[in-house]
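Written out below as structure tokens is the structure these notes cover.
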Amino acid sequence: MAPRRVRSFLRGLPALLLLLLFLGPWPAASHGGKYSREKNQPKPSPKRESGEEFRMEKLNQLWEKAQRLHLPPVRLAELHADLKIQERDELAWKKLKLDGLDEDGEKEARLIRNLNVILAKYGLDGKKDARQVTSNSLSGTQEDGLDDPRLEKLWHKAKTSGKFSGEELDKLWREFLHHKEKVHEYNVLLETLSRTEEIHENVISPSDLSDIKGSVLHSRHTELKEKLRSINQGLDRLRRVSHQGYSTEAEFEEPRVIDLWDLAQSANLTDKELEAFREELKHFEAKIEKHNHYQKQLEIAHEKLRHAESVGDGERVSRSREKHALLEGRTKELGYTVKKHLQDLSGRISRARHNEL
């Protein structure tokens, strides 16, 4: 009798209510269950878990992969800044696309190239032999090597010349690492463009291919030429400094700023514009130095945290984690600010050079 009453009762219920009934038991609302008030209300500021660092899911996946690879904290902070820049540029591109812009697909192609560089730079491209290029700041040691016999020879000559103090050798080593990174990015870009052209040749008809090579591919090769020019200028500078030592009248010390200043001097800028750019570069270099300081502090905090965890001091671990998290957040913020400023300065110089052409 009882089962018959139950069946009769169930037939009288609406379909949706039946579905909810059979999905039970329901978690209590106070625990944030699936159907609690908290879960159904919009969340204006969701908690940033490891998988919620970015608005774009593919970038979250890359971030999670990097964490699984246990990259050093400074490298992770650098990657975070690179992914933030990538996300900003991709979201801006989506707005352009909605407005019917980027018809030739060049901006989209540049975004893909930039992402490929990031993947290769941090060893996230799935290649077992991926060379993780160190950033300009701290993580590269002299034991890492420079991957180029010419650079190795120059560096050995500089070290044994007696022309450099310990501080100057550290500065010169950062310049060598910066050059190594530029070469690596050039090679990644070259490989990406080679794959792109192969795809076009295999898929697109010859008539369509001629139009593409006349616009998109041409601009991509222009980018390659600019990077190669920068590499050659950098190598000339390394040769000069390695043989002569540092000049007491040097304008700048940070490798990225030196590159920008060299490009600015050969760009189509008036004396007034060049002087204004020089002043802006001074502020930019100060910003980089501040970022480098926080990177050093983050490395120290990371070592202290590892030591505290190894001895099992709970209170000390708690304090160390708090300081580590604070420095990590600040390093990420400054890294993004530096990269954003660098992108802006590089773009302005590039446009000035194109206007000259």
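Cβ from N, Cα, C; glycine included.
Every position carries its original residue.
Non-local neighbourhood of His283 (mutagenesis position): empty, since no residue in the same chain at least six residues away has a C-beta under 8 Å from its C-beta. Record note (Swiss-Prot), mutagenesis His283 to Ala: Strongly reduced interaction with LRP1; when associated with A-291; A-293; A-302; A-307 and A-341. The unchanged residue is displayed.
For the mutagenesis of Lys290 to Ala, Swiss-Prot gives this note: Reduces competition with MAPT for binding to LRP1; when associated with A-304. The structure shown keeps the original residue. In the three-state DSSP classification, Lys290 (mutagenesis position) falls within a helix.
Listed in Swiss-Prot as a mutagenesis experiment, His291 to Ala is described as follows: Strongly reduced interaction with LRP1; when associated with A-283; A-293; A-302; A-307 and A-341.
Sequence-distant neighbours of His293 (mutagenesis position): no residue of the same chain at least 6 apart has a C-beta under 8 Å from its C-beta. Among the mutagenesis experiments that Swiss-Prot reports, His293 to Ala is described with the note: Strongly reduced interaction with LRP1; when associated with A-283; A-291; A-302; A-307 and A-341.
Here Swiss-Prot describes His302 to Ala as a published mutagenesis experiment; the accompanying note says: Strongly reduced interaction with LRP1; when associated with A-283; A-291; A-293; A-307 and A-341. Over all protein chains present, the Cβ of His302 (mutagenesis position) has 17 other Cβ atoms lying within 10 Å.
Annotation of the mutagenesis experiment Lys304 to Ala in Swiss-Prot: Reduces competition with MAPT for binding to LRP1; when associated with A-290. In this structure, Lys304 (mutagenesis position) is part of a helix by DSSP. Contacts of Lys304 (mutagenesis position) defined by a Cβ separation under 8 A and a same-chain sequence distance of 6+ are given as Ser320, Lys323, His324, in order along the sequence.
Quoting Swiss-Prot on the mutagenesis of His307 to Ala: Strongly reduced interaction with LRP1; when associated with A-283; A-291; A-293; A-302 and A-341. Long-range Cβ neighbours of His307 (mutagenesis position) (same chain, at least 6 residues apart, Cβ-Cβ under 8 Å): none.
Under mutagenesis, Swiss-Prot gives His341 to Ala with this note: Strongly reduced interaction with LRP1; when associated with A-283; A-291; A-293; A-302 and A-307. The Cβ neighbour count for His341 (mutagenesis position), using a 10 Å radius and every protein chain shown, is 15.
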Largest tally of Cβ atoms lying within 10 Å of a Cβ, found at which of the mutagenesis positions Lys290, His291: His291
Between Lys290 (mutagenesis position) and His341 (mutagenesis position): CA-CA distance (Å): 14
